[in-house]
Amino acid sequence: MATFISVQLKKTSEVDLAKPLVKFIQQTYPSGGEEQAQYCRAAEELSKLRRAAVGRPLDKHEGALETLLRYYDQICSIEPKFPFSENQICLTFTWKDAFDKGSLFGGSVKLALASLGYEKSCVLFNCAALASQIAAEQNLDNDEGLKIAAKHYQFASGAFLHIKETVLSALSREPTVDISPDTVGTLSLIMLAQAQEVFFLKATRDKMKDAIIAKLANQAADYFGDAFKQCQYKDTLPKEVFPVLAAKHCIMQANAEYHQSILAKQQKKFGEEIARLQHAAELIKTVASRYDEYVNVKDFSDKINRALAAAKKDNDFIYHDRVPDLKDLDPIGKATLVKSTPVNVPISQKFTDLFEKMVPVSVQQSLAAYNQRKADLVNRSIAQMREATTLANGVLASLNLPAAIEDVSGDTVPQSILTKSRSVIEQGGIQTVDQLIKELPELLQRNREILDESLRLLDEEEATDNDLRAKFKERWQRTPSNELYKPLRAEGTNFRTVLDKAVQADGQVKECYQSHRDTIVLLCKPEPELNAAIPSANPAKTMQGSEVVNVLKSLLSNLDEVKKEREGLENDLKSVNFDMTSKFLTALAQDGVINEEALSVTELDRVYGGLTTKVQESLKKQEGLLKNIQVSHQEFSKMKQSNNEANLREEVLKNLATAYDNFVELVANLKEGTKFYNELTEILVRFQNKCSDIVFARKTERDELLKDLQQSIAREPSAPSIPTPAYQSSPAGGHAPTPPTPAPRTMPPTKPQPPARPPPPVLPANRAPSATAPSPVGAGTAAPAPSQTPGSAPPPQAQGPPYPTYPGYPGYCQMPMPMGYNPYAYGQYNMPYPPVYHQSPGQAPYPGPQQPSYPFPQPPQQSYYPQQ
């Protein structure tokens with residue numbers, strides 16, 4: 001009697017998980033680090049796990065189910081850790097409908113989506129399906145088999161119920177029928193009913209009280225009845241499921257009535273006993289008459305009939321209790337011992353996360369935002385200090401300090417100028433600047449080409465998508481490329497803006513270079529040439545040891561100390577490192593969301609508060625020193641002898657000092673620009689890879705969608721058949737009855753029966769046909785046979801009956817036909833009939849029209865009878 005329903009597994013196409021995940025890991029984590037290598041190995045293991053779980057047929061045992069559960073747990077674990085989407089990590093998963101068997105012109109229905117939620121739903125479906133198959137394979141004659149079956153049916157019910165609640169939110173479009181909410185909801189109820197049936201079998205085996213067994217059976221009957229009601233009006237499950245559900249409903253109801261009748265007998269309610277046994281017998285009779293192909297209830301039927309016969313006999317001879325109507329009986333109670341097992345990840349008890357140390361995407365995004373805030377704070381503080389240093393150098397250069405207090409002889413190069421000259425020469429001089437400026441346009445052009453190529457890929461794919469959308473209209477059901485590419489195009493626009501600003505910055509650097517190139521060239525010359533290029537002046541009166549010179553030297557020394565302190569502060573700002581991962585993870589665990597701004601600002605104030613205070617103090621200290629230097633320099637200028645030669649010399653020295661500052665700034669800016677372009681190249685290459693990956697994924701999705709569209713178009717019914725013209729329906733000059741409509745092509749051809757004996761050969765016109773010729777049963781009024789043309793030869797065999805025959809039942813014996821002629825070829829496939837083949841004068845007639853004949857000989861085909 002026990003017939004259990006199990007679910008077929010869905011089939012999928014192979015997907016390489018490792019390649020896109022490894023790309024993301026390499027772009028996200030530092031190159032060459034142990035962390036990156038570990039995650040790359042984990043991605044390879046994940047790809048192997050998918051192949052083991054869904055890429056091959058699975059046996060019906062616990063080990064195969066454990067592999068499926070491990071894969072499901074793993075994809076649930078990585079979902080928050082990787083940005084799976086159509087425009088980031090784009091993985092297209094293709095799954096076939098588990099219940100669709102395909103058609104003549106195409107395979108089974110399948111759906112391809114770039115959604116990890118879709119993959120999760122399909123894998124969980126397979127977990128439930130395999131659990132149902134394992135449960136159905138159990139030996140229910142022992143407690144262990146009953147226990148395993150009940151556990152797996154309840155798990156399958158919970159898994160199907162989980163899919164019902166989550167599938168629509170996980171997918172961006174309608175799912176296939178097998179994972180639609182209606183279908184999985186029905187499957188969940190079927191699995192729950194079978195779990196209840198297992199508990200009923202357990203109670204029966206343990207010989208529990210009949211009242212309890214009756215309640216368990218009645219509850220199982222309700223579950224089966226509800227499942228049957230849900231699916232009988234929807235063509236979603238295989239057809240063989242419906243009769244099994246109906247039979248199980250009746251059988252469980254009969255069991256409930258049977259055990260309740262035993263309870264009634266114990267309570268001396270003999271009339272109720274008979275009424276319940278009669279109802280049980282009727283239910284089992286219905287099952288035996290309608291569903292005997294699916295379930296065997298002979299033993300149970302005999303058991304009920306024996307009990308009913310004994311009860312009637314005892315009641316008729318002893319008790320004489322009135323047999324009540326069924327509607328007057330008290331309803332049987334219900335007791336459920338099953339419930340759908342909720343899906344709580346991890347499901348597998350042996351699960352180990354391959355990416356255990358990887359943080360969720362929300363934490364990664366918060367860390368990226370925190371690092372950006374940190375970089376902004378550090379860069380802002382460093383920029384303030386560098387601007388202050390540049391300002392100080394500019395003020396000193398305009399005052400010709402410290403060269404003014406060093407140049408007392410008027411005919412030698414001041415020591416500060418010599419130091420700056422040696423520094424310029426050591427850094428490569430003007431040749432370094434020339435080389436760096438020459439490289440900038442090449443770097444810029446390379447970046448532009450990468451960006452243009454990336455956007456070209458998007459443009460081409462979008463144009464193709466638009467063309468196909470215009471061609472197929474509403475059939476083209478996927479996200480439009482122009483919507484999908486909006487983030488990428490915004491990113492590309494941002495890169496374009498960055499390049500435009502870089503071009504402007506390059507122009508400013510070149511302008512500065514042209515303005516100060518000659519002075520920098522002079523600063524690169526040897527000391528004798530440099531000294532010769534500087535105008536000499538009359539020896540100034542000795543001011544060494546004067547108070548104003550000593551004050552200036554002290555102020556300049558303090559300013560140098562401030563500059564050195566800034567270098568230390570800059571290093572301190574760059575070296576501070578604090579990992580916010582733990583704080584973000586704690587916030588995510590406690591609140592479910594991360595308030596990144598509040599957490600980051602608080603932590604940055606704590607870590608960098610002291611350093612930023614020192615930066616502001618350094619700026620204020622420099623401001624005071626520069627004011628004092630300017631005041632002291634005014635006094636120094638008044639004391640210094642003034643003449644034209646001295647003024648000209650001082651101007652040249654100022655220009656040389658300014659040239660040094662400009663050289664340092666140019667080299668720094670050019671190196672920064674080169675570094676910027678090289679780093680931008682890496683970013684643009686990643687952007688190009690991202691564009692290339694998504695375009696490739698879209699092309700793959702497009703090909704799958706086109707294939708599905710072709711199959712769906714092929715499955716669509718063709719145009720209505722053209723009605724047969726009137727002149728083809730009967731021979732000329734006759735009114736023979738219309739032949740029966742040929743069988744539809746979906747009906748298997750009926751095996752032909754031996755035909756009736758044919759009538760005797762047609763005699764000459766002066767002799768009548770034999771009145772004793774046999775007539776086939778059911779034939780209509782025969783049309784007169786065509787008269788024999790005088791002088792023509794008689795036919796080589798008996799003429800066939802001049803009346804139509806029904807499909808599959810030819811009414812005449814096969815006679816020699818023209819080469820290639822097959823009178824059954826078109827009739828088997830319901831093809832339209834061409835015009836009647838007219839006979840030539842003097843030609844022996846063909847048999848009467850069974851079906852319209854053919855205008856030309858057809859290729860040889862296999863007929864029902866061998867050709868003679």
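First residue shown is number 1, and so on along the chain.
Positions of Cβ are set from backbone N, Cα and C atoms, glycine also.
The annotation domain 'BRO1' is assigned in Swiss-Prot to 3-392.
DSSP assigns Phe199 (mutagenesis position) to a helix in the three-state reduction. Swiss-Prot documents Phe199 to Asp as a published mutagenesis change and attaches the note Does not support cytokinesis; loss of normal midbody formation; loss of CHMP4A-, CHMP4B- and CHMP4C-binding in a yeast two-hybrid assay; no effect on localization to the midbody; abolishes rescue of PTAP-type L domain-deficient HIV-1 p6.
One mutagenesis experiment named in Swiss-Prot is Phe317 to Ala, and its note says Diminishes rescue of PTAP-type L domain-deficient HIV-1 p6. Neighbour count (other Cβ atoms within 10 Å of the Cβ, all protein chains): 8 for Phe317 (mutagenesis position).
For the mutagenesis experiment Phe676 to Asp, the note given by Swiss-Prot reads: Abolishes interaction with HIV-1 p6 and EIAV p9; abolishes rescue of PTAP-type L domain-deficient HIV-1 p6; no effect on cytokinesis, nor on midbody formation. Long-range Cβ contacts of Phe676 (mutagenesis position) within its own chain (separation 6+, distance under 8 Å): Ala502.
For the mutagenesis result Leu680 to Asp, the note given in Swiss-Prot is Impairs rescue of PTAP-type L domain-deficient HIV-1 p6. A sphere of 10 angstroms centred on the C-beta of Leu680 (mutagenesis position) encloses 21 other C-beta atoms.
For Ile683 (mutagenesis position), the number of other Cβ atoms no farther than 10 Å from its own Cβ, over all displayed protein chains, is 15. Swiss-Prot gives this note for the published mutagenesis Ile683 to Asp: Reduces interaction with HIV-1 p6 and EIAV p9; abolishes rescue of PTAP-type L domain-deficient HIV-1 p6.
Experimental mutagenesis is annotated in Swiss-Prot for Pro720 to Leu, with the remark: Abolishes interaction with TSG101; no effect on rescue of PTAP-type L domain-deficient HIV-1 p6.
Swiss-Prot lists Pro802 to Ala among its mutagenesis entries, and the accompanying note reads: Decreased interaction with CEP55.
Reported as a whole number, the C-alpha separation between Ile683 (mutagenesis position) and Phe317 (mutagenesis position) equals 99 Å. Of all the Cβ atoms in the protein chains shown, 22 others lie within 10 Å of the Cβ of Phe199 (mutagenesis position).
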